[in-house]
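Listed in Swiss-Prot:
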DOMAIN    333-577  domain 'NR LBD'
MUTAGEN   Lys167 to Ala  No effect on sumoylation
MUTAGEN   Ser170 to Ala  No effect on sumoylation nor on DNA-binding and little effect on binding KAT2B. Greatly reduced DNA-binding, binding to KAT2B and activation of the RARB promoter; when associated with A-185
MUTAGEN   Ser203 to Ala  No effect on sumoylation
MUTAGEN   Thr208 to Ala  No effect on sumoylation
MUTAGEN   Thr210 to Ala  Abolishes sumoylation. No repression of OCT4 gene expression with or without retinoic acid and enhanced interaction with KAT2B and HDAC3. Abolishes interaction with HDAC3 and PML association; when associated with R-238
MUTAGEN   Lys238 to Ala  Abolishes sumoylation. Strongly associated with PML nuclear bodies. No effect on activation of OCT4 but activation not suppressed by additional SUMO1. Increased binding to KAT2B and reduced binding to NRIP1. Abolishes PML association; when associated with A-210
MUTAGEN   Lys238 to Arg  Abolishes sumoylation. No effect on activation of OCT4 but activation not suppressed by additional SUMO1. Enhanced interaction with KAT2B; when associated with A-210 or E-210
MUTAGEN   Glu240 to Ala  Abolishes sumoylation
MUTAGEN   Ser461 to Ala  Little effect on PKC-stimulated protein stability nor on activation of RARB reporter
MUTAGEN   Ser568 to Ala  Greatly reduced PKC-stimulated protein stability and activation of RARB reporter
VARIANT   Ile29 to Met  In strain: CD-1
VARIANT   Val361 to Ile  In strain: CD-1
Amino acid sequence: MATIEEIAHQIIDQQMGEIVTEQQTGQKIQIVTALDHSTQGKQFILANHEGSTPGKVFLTTPDAAGVNQLFFTSPDLSAPHLQLLTEKSPDQGPNKVFDLCVVCGDKASGRHYGAITCEGCKGFFKRSIRKNLVYSCRGSKDCVINKHHRNRCQYCRLQRCIAFGMKQDSVQCERKPIEVSREKSSNCAASTEKIYIRKDLRSPLAATPTFVTDSETARSAGLLDSGMFVNIHPSGIKTEPAMLMAPDKAESCQGDLSTLASVVTSLANLGKAKDLSHCGGDMPVVQSLRNGDTSFGAFHHDIQTNGDVSRAFDTLAKALTPGESSACQSPEEGMEGSPHLIAGEPSFVEKEGPLLSESHVAFRLTMPSPMPEYLNVHYIGESASRLLFLSMHWALSIPSFQALGQENSISLVKAYWNELFTLGLAQCWQVMNVATILATFVNCLHSSLQQDKMSPERRKSLMEHIFKLQEFCNSMVKLCIDGHEYAYLKAIVLFSPDHPGLENMELIERFQEKAYVEFQDYITRTYPDDTYRLSRLLLRLPALRLMNATITEELFFKGLIGNVRIDSVIPHILKMEPADYNSQIIGHSL
């Protein structure tokens, strides 16, 4: 870092200087001096002055007749700072004050979203966060960002904004018109201040949690030693965005950060309207949602005929639908030769041919972007909701699943959504950064222990569930399971006939047997030397039944949708037309 004296010499000799600050490592800011042209050719001397400090430099002419100027910087300032003093200014006070933008070095207009920035960087950051824009860098993600080149790489500019303290949570949602209802918008449906144990995850978290009992301490120590739980800190988080989104898909995968919350909010608003028009009737729809009751009767019929359900999922479509259509098959291709039965038909048709095709192998998850500096409940809940929706879309893309009829399809997904979701966590382990999410849960439980906000029994059940999740995902990752194997494992789980209340259980059992036969054939052809691979994979499925669906909801979804049960949302998703899903299963390839 150049000294003040060196900077002064550069300013005098060249009328142009360069300042390199600690806050802007590798970033150069050009300062054009305010010297009067009439003073050119005169000799300036670095003069000592009473009260001068190492941070001050006085410039004067030999005859002391020139314009005295003082350039100084202060190490306690959060941004580069430049002041000019002249003899003409009253009481030798500062007549010009410059605060430099920490992002690009332009003249700052104040503190915006937690950092001193110019109006340009302020507006750029606000637009990027409000619209959830995703950028990609054409270089090596270390582009120079300054006043003249700040618009060349939006990715590096946004990363620089976040790195220098601009807070995404400080950006408010766009305000609605006055005539619109004052209820929170979908983007505000899940506040970052409301998390499942009421702790703000934006603050740095402790590296190693401690626990009450010795047994819990031993288990947690082994968990951390395995390397699956990582410390939560800014540098660890910031190195990951490149793997969350492929650069060529980045621009086409933009969407709101509250898909599940938007669906629940839309359904709740529809329910309120229905309740107002039928006052004094049965249980309100909103209460039915919270209780998990899905027998809405006429309500379902009305909102489906009016197309309101489809509009309720507009946000989901934006989040999952890209501009490219080549990455997935067209609805006509996917449904060719497959039966489509209306709910309530007495007959069931078994589809000929294989249960799963190559189109069912792809399982592409689009993560919310940009990734926050510290994980919060909104980001975790949104990531989990996208995985849940994608799992349901995958099930609906199977013709044999549609052949079961609407009621059986709903019953199967309601019974086994937790198992499908857990398999999805293992499959998307790296893309979702599940190890960091689980470590966040552990740290939050540790904090609740210190603050005595949770009963020991509840804390123990949550911790055991987290350990089961970690152990299951860890074992699946070690087996190096490919996309075909995950697809067959999900099909075997989905077509389980042992759930009470299912109709035509014989057909469901035949579908499961068909999935097993195709799975066995694939393993034999692909891994001929691994005799026990099929057995090892199938033996992982019983562990899925140990996962408590209620605890999964509390960990991953409660902060986003409150007390609304996943069971109550599933029927609305599955009653959409199958063709609507084929164009939405798209994103970052695993």
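Positions of Cβ are set from backbone N, Cα and C atoms, glycine also.
Residue pair Lys167 (mutagenesis position) / Ser568 (mutagenesis position) shows a Cα separation of 35 Å. In this structure the C-alpha atoms belonging to Ser568 (mutagenesis position) and Ser170 (mutagenesis position) are separated by 33 Å.
Summarising model confidence by region, the domain 'NR LBD' (333-577) averages a pLDDT of 83. For the pair formed by Val361 (variant position) and Ser461 (mutagenesis position), distance between Cα atoms is given as 34 Å, rounded to the nearest Å. Put simply, Ser170 (mutagenesis position) is 34 Å from Ser461 (mutagenesis position) when counted between their Cα atoms. Lys167 (mutagenesis position) falls outside any helix or strand according to DSSP and counts as coil.
Ranking the mutagenesis positions Ser170, Ser568 by C-beta neighbours within 10 Å puts Ser568 at the top. Around the Cβ of Lys167 (mutagenesis position), the number of neighbouring Cβ atoms within 10 Å comes to 18.
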